[in-house]
Amino acid sequence: MESKALLLVALGMWFQSLTATRGGVAAADRGGDFIDIESKFALRTPEDTAEDTCHLIPGVTESVANCHFNHSSKTFVVIHGWTVTGMYESWVPKLVAALYKREPDSNVIVVDWLSRAQQHYPVSAGYTKLVGKDVAKFINWMAEEFHYPLDNVHLLGYSLGAHAAGIAGSLTNKKVNRITGLDPAGPNFEYAEAPSRLSPDDADFVDVLHTFTRGSPGRSIGIQKPVGHVDIYPNGGTFQPGCNIGEAIRVIAERGLGDVDQLVKCSHERSIHLFIDSLLNEENPSKAYRCNSKEAFEKGLCLSCRKNRCNNLGYEINKVRAKRSSKMYLKTRSQMPYKVFHYQVKIHFSGTESDTQTNQAFEISLYGTVAESENIPFTLPEVSANKTYSFLIYTEVDIGELLMLKLKWKSDSYFSWSDWWSSPGFAIEKIRVKAGETQKKVIFCSREKVSHLQKGKASVVFVKCHDKSLNKKSG
């Protein structure tokens, strides 16, 4: 009996030590202010971006030296989002590696709140306040204990982690330099007050990428409203290229159901990969443009860089703090590198056609000094005589300075007796093109005085006008 009693006492002491320690350090040794911190702070290394091999423990000063924290460099704090598996997702080491490649001497800390993030979504959403408090306590401790400047701190939060980052920023003794929200979660936060979610007040500068806002407000995976100083909506912020239903069916057919969860979060997670792209391809940042609506952007009406109307996506963003949040838009490719080249095209259709034709399909081909991009499809909602139409197109390659273009009006997909009897057509004298990335405006003229574009017929060629006054650079 005595041996059993001793065993029970020993087990009790062992269990008590487990509940009072974290990272191998007794809670009492950490100080009373830090006992309630459940989140873990792993300083990952360039050599091992996938494992949490060394933890910075609030209240334990030697842990900072043991992990070789660099006090003279930037610090990135990465905060993950909700998880089904209770494990880190594959993007975490990719982001860590990209941060170290861009800033080799920096500190990249990964916040582990997996046990709280694995609960039912509403429960995990509620835990973001506690996680934010944990992160704020850690940052305040680093600032007070080691005089580490918060100007060197950049928080990066994905999904629920974006709101945890915002709450952390609101609770630090001084503002951190920057918070990047990577598609902040929508449910439970779309209508939340600023103190409970990411907001512009949470850091000196807050930039946000919105990549999966499809659905009604409050039900979309990503938050729809702007919550930063600069809010960027790639491809309108709804679905991302390569993440559509057709792609899902193809992947399921090829690989089975194992990758379904990846497809569901494809657009949501694209925010992370866009930011990674900005770290790895610093020479060619993607450019976004301020616009009142995505509909106006699709018409090509917003490709201006005057008065901070355009900005870089991702790490090299210009830290413009407007009085109110600015919504910015851009197109991207379906895979890295994501950068594309935007063009506004304006065409005036002249003629005697009395009918208005709807949903008309066209193709345009651009030819430049470096490359060419042919048969770019676009659709005009309506086409009428003696009206000017503006629309947006983009190329996946840099074609250089524009020299020539071709325009084709495609036949309807259905048979039309009127088109068979007499193809409708318009006279076009000039086509105006503005390049978003270079801000150059070019006017293209018909080789003859006027070109006649007919539905279902051959392409019409336009060349750069000779009058130099017509071709200029505009802000």
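Yeah, the Cβs are placed from backbone N, Cα and C, and that goes for glycine too.
Just the original residues are modelled here, none of the noted substitutions.
Non-local contacts of SER159 (active site, nucleophile) by the CB criterion (under 8 A, 6+ apart in sequence, same chain) comprise HIS80, GLY81, TRP82, LEU182, ASP183, PRO184, ALA185, ILE221, GLY222, HIS268. The active site, nucleophile feature in Swiss-Prot is assigned to SER159.
There are 30 other CB atoms within 10 A of the CB of ASP183 (active site, charge relay system), with all protein chains counted. Among the features that Swiss-Prot reports, active site, charge relay system is placed at ASP183 (among others).
Counting only residues at least six positions away in the same chain, the Cβ atoms of GLY166, SER170, VAL206, VAL227, GLY228 sit under 8 Å from the Cβ of SER199 (Ca(2+) binding site). If you look up Swiss-Prot, you'll see ALA194, ARG197, SER199, ASP202 marked as Ca(2+) binding site, on the strength of similarity to another entry.
Annotation of the natural variant PRO241 to Leu in Swiss-Prot: In chylomicronemia syndrome; no lipase activity; the original residue is retained in the structure shown. Counting every protein chain shown, 18 other Cβ atoms lie within 10 Å of the Cβ of PRO241 (variant position).
Under DSSP, HIS268 (active site, charge relay system) is assigned to a helix (H, G or I) in the three-state scheme. Marked as active site, charge relay system by Swiss-Prot on the basis of sequence analysis: HIS268 (among others).
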Listed recorded positions (ARG197, HIS268), ranked by Cβ neighbours within 10 Å, top entry:
ARG197
CB-centroid shell, 8 A cutoff, Ca(2+) site ALA194, ARG197, SER199, ASP202, site residues removed:
HIS163, GLY166, ILE167, SER170, PRO195, SER196, LEU198, PRO200, ASP201, VAL227
Please report the distance from the Cα of ARG197 (Ca(2+) binding site) to the Cα of PRO241 (variant position), rounded to the nearest angstrom.
28
Which of ALA194, ASP202 (the binding-site residues) has the most other Cβ atoms within 10 Å?
ASP202
ASP202 (Ca(2+) binding site) to PRO241 (variant position) - Cα separation in whole Å:
31
